[in-house]
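Copied from Swiss-Prot, the annotated features are:
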BINDING   Arg264, Asp301, Asp305, Arg441, Asp444  (2E,6E)-farnesyl diphosphate binding site
MUTAGEN   Trp273 to Cys, Glu or Phe  Catalyzes the conversion of (2E,6E)-farnesyl diphosphate to beta-farnesene instead of (+)-5-epi-aristolochene and triggers self-alkyation of D-444 and Y-520 leading to enzyme inactivation
MUTAGEN   Ala274 to Thr  Relaxed product specificity leading to equal amounts production of 5-epi-aristolochene, 4-epi-eremophilene and premnaspirodiene with cis,trans-farnesyl diphosphate as substrate; when associated with I-372; L-406 and I-516
MUTAGEN   Val277 to Leu  Catalyzes the conversion of (2E,6E)-farnesyl diphosphate to (+)-5-epi-aristolochene and triggers self-alkyation of D-444 leading to enzyme inactivation
BINDING   Asp301, Asp305  Mg(2+) 2 binding site
BINDING   Asp301, Asp305  Mg(2+) 1 binding site
MUTAGEN   Val372 to Ile  Relaxed product specificity leading to equal amounts production of 5-epi-aristolochene, 4-epi-eremophilene and premnaspirodiene with cis,trans-farnesyl diphosphate as substrate; when associated with T-274; L-406 and I-516
MUTAGEN   Tyr404 to Cys  Catalyzes the conversion of (2E,6E)-farnesyl diphosphate to an unknown sesquiterpene instead of (+)-5-epi-aristolochene and triggers self-alkyation of D-444 and Y-520 leading to enzyme inactivation
MUTAGEN   Tyr404 to Phe  Catalyzes the conversion of (2E,6E)-farnesyl diphosphate to (+)-5-epi-aristolochene and triggers self-alkyation of D-444 and Y-520 leading to enzyme inactivation
MUTAGEN   Tyr406 to Leu  Relaxed product specificity leading to equal amounts production of 5-epi-aristolochene, 4-epi-eremophilene and premnaspirodiene with cis,trans-farnesyl diphosphate as substrate; when associated with T-274; I-372 and I-516
MUTAGEN   Leu407 to Ile  Catalyzes the conversion of (2E,6E)-farnesyl diphosphate to (+)-5-epi-aristolochene and triggers self-alkyation of D-444 and Y-520 leading to enzyme inactivation
MUTAGEN   Leu407 to Pro  Catalyzes the conversion of (2E,6E)-farnesyl diphosphate to (+)-5-epi-aristolochene and triggers self-alkyation of D-444 leading to enzyme inactivation
BINDING   Asp444, Asp445, Thr448, Glu452  Mg(2+) 3 binding site
MUTAGEN   Leu512 to Ile  Catalyzes the conversion of (2E,6E)-farnesyl diphosphate to (+)-5-epi-aristolochene and triggers self-alkyation of D-444 leading to enzyme inactivation
MUTAGEN   Val516 to Ile  Relaxed product specificity leading to equal amounts production of 5-epi-aristolochene, 4-epi-eremophilene and premnaspirodiene with cis,trans-farnesyl diphosphate as substrate; when associated with T-274; I-372 and L-406
MUTAGEN   Tyr520 to Phe  Loss of production of aristolochene, and accumulation of the intermediate germacrene A
Amino acid sequence: MASAAVANYEEEIVRPVADFSPSLWGDQFLSFSIKNQVAEKYAKEIEALKEQTRNMLLATGMKLADTLNLIDTIERLGISYHFEKEIDDILDQIYNQNSNCNDLCTSALQFRLLRQHGFNISPEIFSKFQDENGKFKESLASDVLGLLNLYEASHVRTHADDILEDALAFSTIHLESAAPHLKSPLREQVTHALEQCLHKGVPRVETRFFISSIYDKEQSKNNVLLRFAKLDFNLLQMLHKQELAQVSRWWKDLDFVTTLPYARDRVVECYFWALGVYFEPQYSQARVMLVKTISMISIVDDTFDAYGTVKELEAYTDAIQRWDINEIDRLPDYMKISYKAILDLYKDYEKELSSAGRSHIVCHAIERMKEVVRNYNVESTWFIEGYTPPVSEYLSNALATTTYYYLATTSYLGMKSATEQDFEWLSKNPKILEASVIICRVIDDTATYEVEKSRGQIATGIECCMRDYGISTKEAMAKFQNMAETAWKDINEGLLRPTPVSTEFLTPILNLARIVEVTYIHNLDGYTHPEKVLKPHIINLLVDSIKI
């Protein structure tokens, strides 16, 4: 929300500038070049390991439990993108055969994997583990692996899966009790899962943790899969570091740190977000476009949130709506800098996509950006007027200011297979997108409430909720948490087949929700204060390679 201007514009303008910390990274990521000999060596060995892994997947006569565990391991190791068709075919066969199993571990794993791949397997698979009163049998308390898989499965639940509400409560209680007494690496796996469930985690973060902290220490590990995963992670990391260097140079050339010192300098954290949306090599162009967009809208956000005056922000909003470089003279000098940079960026996007005949799709992202800025301006007006809207009015405006409609649309720009129809579907705010946006809004609002309150912002989500319902801060936060849980069920339903667009275009929407869960974990604002949350993830993904 925007900061207030003074009533009399003839007087010196007082700007209640937020005291954002500088970047943690300096010029650390400014230069990186892939060592071609190393990359070629890795790629050659990966091809051989890929063939061995494919043979494992396609081997006949495997038990159901072994097949499911192999798929789960491949996915957790971050190498499943090499075998999407093979894995989908195997799971399709398992689903259509209505394969059944009697142990909790296999049943729960089967349920989660099928649901995550869009197969609407019935939760009745768990009824055999309940007693005559409909409660999970206490005899399961000693089956830690079974409980762990049940816990992970409970997070893919939809609105109709009441049994999984019980599963979550039951597995959580018993895992918390068992964790201190477990041997390594199972202890670390259980502790980590209770902190961050797999389904809501950022895929690359979860992969790095699983490779280094779990699978590498397992006695029963498959060394082919482990080496494949390590080589593949390091090879991809080279590409990611090269992209980050490219983006860092672009950011340094813009020199916003000097010219717009009121704004957060978070280009590395923005790259982490883009990497969270998609990490695979085929999305390199998409990642670079997305990180530039996130970095730029962050500057605009801080302009509204922590610097601009009412008149300035109205002029800026109007200029963005007109989207015309000739409007620049109507803006104060500091706003001209970001305005020109934004228009230049979208010209670059159009030029970049023109070679593939796709420059026309850029207009979808531009329209979403205009929407964000209009809604930023509404929030700034509320702040000036001291207006606390009803929750419904607040959310109708604040969902767009999450930027998630905008970022989801932008995430499609560099995806070469995205068609006009995919953008049209997204423009109608389908339920799965709406759910991802709601998750971002309520989690962000909960994490940033105290800071915003201290800055005098009264039209916050939590404040609106408290006033609307006559409830306490704690109760309002619980209400927002319930909204997030409901939205996760909507996302999980939206992933089930048949889907209106391919899974490729649903995954970025899912991953945007995952990113906000990770960034704001424990009600911490990991974007504004990355040292609290994101720094160790960035080091693991973009600084330290995995020892081979």
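We count from 1, first residue shown onward.
Cβ coordinates come from backbone N, Cα and C, glycine included.
Distribution of Swiss-Prot features across the structure.
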residue : record                                    : DSSP class
Ala274  : mutagenesis position                      : helix
Asp301  : (2E,6E)-farnesyl diphosphate binding site : helix
Tyr406  : mutagenesis position                      : helix
Arg441  : (2E,6E)-farnesyl diphosphate binding site : helix
Thr448  : Mg(2+) 3 binding site                     : helix
Leu512  : mutagenesis position                      : helix
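Secondary structure from DSSP puts Val372 (mutagenesis position) in a helix. When the C-alpha distances from Tyr520 (mutagenesis position) to the binding-site residues Asp305, Arg441, Asp444, Glu452 are tabulated, the minimum falls on Asp444.
Listed in chain order, the extra residues whose Cβ falls within 8 Å of the Cβ center of the Mg(2+) 3 site residues Asp444, Asp445, Thr448, Glu452 are Thr446, Ala447, Tyr449, Val451, Thr460, Gly461, Ile462, Asp525. There are 26 other CB atoms within 10 A of the CB of Leu407 (mutagenesis position), with all protein chains counted. The two recorded residues, Arg264 ((2E,6E)-farnesyl diphosphate binding site) and Asp445 (Mg(2+) 3 binding site), show a Cα separation of 18 Å. Taking CA atoms as the reference points, Trp273 (mutagenesis position) and Leu512 (mutagenesis position) are 8 Å apart. Shown in sequence order, Thr402, Val516, Tyr520 are the residues of the chain, 6+ apart in sequence, with a C-beta less than 8 angstroms from the C-beta of Asp444 ((2E,6E)-farnesyl diphosphate binding site). Compared over the binding-site residues Asp301, Asp305, the count of CB atoms lying within 10 A of a residue's CB peaks at Asp305.
The subset of recorded positions (Asp301, Tyr404, Tyr406, Asp445, Thr448, Leu512) lying with their Cα within 10 Å of the Cα of Val277 (mutagenesis position) consists of Leu512, given in sequence order. For the mutagenesis positions Ala274, Val277, Val372, Leu512, Val516, counting C-beta atoms within 10 A of each C-beta gives the highest total at Ala274. Counting only the Cα atoms, the space from Glu452 (Mg(2+) 3 binding site) to Tyr406 (mutagenesis position) is about 23 angstrom. Between the CA atoms of Asp301 ((2E,6E)-farnesyl diphosphate binding site) and Thr448 (Mg(2+) 3 binding site) there is a gap of 14 Å, rounded to the nearest whole number. Packing around Asp445 (Mg(2+) 3 binding site) is summarised by its Cβ count: 25 other Cβ atoms lie within 10 angstroms of its Cβ, all protein chains included. Using a 10 Å Cα-Cα cut-off from Tyr404 (mutagenesis position), the recorded positions that qualify among Ala274, Asp305, Asp445, Leu512 are Leu512. Just so you know, of the mutagenesis positions Trp273, Tyr406, Tyr520, the Cβ with the fewest other Cβ atoms around it within 10 Å is the one at Tyr520. Counting only same-chain residues at least 6 apart in sequence, those with a Cβ under 8 Å from the Cβ of Arg441 ((2E,6E)-farnesyl diphosphate binding site) are Leu395, Ala398, Leu399, Thr402, Gly461.
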